[in-house]
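Following: one structure in structure tokens, then a few remarks.
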Amino acid sequence: MWQLLSPTALLLLVSVPGTHAEDPPKSVVILDPPWDRLLEKDSVTLKCQGAYPPRDDSTEWRWNGTLISNKASSYSITDATVGNSGEYTCKTGLSAQSDPLRLEVYKGWLLLQAPRWVVQEGESIRLRCHTWKNITIQKVQYFQNGMGKKFSHQNFEYHIPNATLKDGGSYFCRGIIKNYDLSSEPVKVTVQGSKSPSPILSFFLPWHQIIFCLVMGFLFAVDTGLYFSVRKVLRSSKEDWRNGKVTWSRDPADKGG
């Protein structure tokens, strides 16, 4: 005996996971070396990480939204100029377009570099005092919020292995280049606190799941009520039929028959 699906069953069928295609993962732009702030004449290679179809590694590169003719999985910039600054994105054959990566090229003698300007508590901070064309620099010192930190007679990278909130702030480096005392522009380093979810809040479901459960409960109650009501009527009609209690009415026009 064929039966129509109830609203609850239809809702369950529509909400079954996997009944619709999920969005492909995003491609990712990686820098080599990992500095997103450069001086003129520097070189950098942008690499696109993502899934490719078999025998097809063509990549779509964009600079400030404009398509770049390069279709290789990597894009190299040599002898960088200020004009190379901007947002770069990439897209592979089986991955969605990446989030934009901002690259900045500056004119000057000295520049502070870091692979990341935003870190979580417990992660490492790595700072580099970079000179134009890697010219020798001496008596290098790093500063945080105007206060001198580490000092060396030779150039070096400043590492903070386990960052805390107090390690965030404005940083710059200073040194001697060809008898000139030079300083880089300050850059903000952000240390974000670890977010541990509250046990009470984590117990509750997301709002859309709560609404779904409420709707499901309402439809189930309606379906159950309709089911028992129809069943009662059908059972009563069946008993009347068996007991001969069914009354047939005649059309008034048939009185003379």
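Here the Cβ of each residue, glycine as well, is placed from N, Cα and C on the backbone.
This is the original sequence, none of the listed changes applied.
As recorded in Swiss-Prot, the features of this protein are as follows:
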type	residues	note
DOMAIN	25-104	domain 'Ig-like C2-type 1'
DOMAIN	108-190	domain 'Ig-like C2-type 2'
VARIANT	R55 to G	In clone 284.4
VARIANT	K149 to M	In clone 334.8
VARIANT	D181 to N	In clone 334.8
VARIANT	P186 to A	In clone 334.8
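Rounded to a whole value, the Cα-Cα separation of D181 (variant position) and R55 (variant position) is 54 Å. Geometry remark: K149 (variant position) versus P186 (variant position), CA distance 14 Å. In terms of DSSP helix, strand and coil, the domain 'Ig-like C2-type 2' (108-190) has 6 helix, 50 strand, 27 coil.
Residues near P186 (variant position) in space but far in sequence (CB under 8 A, at least 6 apart, same chain), listed by position: L112, S170, Y171, F172. Between the listed variant positions, namely R55, K149, the fewest other CB atoms within 10 angstroms of a CB are found at R55. Around D181 (variant position), a 10 Å sphere centred on its CB holds 9 further CB atoms from the protein chains shown. Residues of the domain 'Ig-like C2-type 1' (25-104) grouped by DSSP class, helix first, strand second and coil last, total 3 helix, 36 strand, 41 coil.
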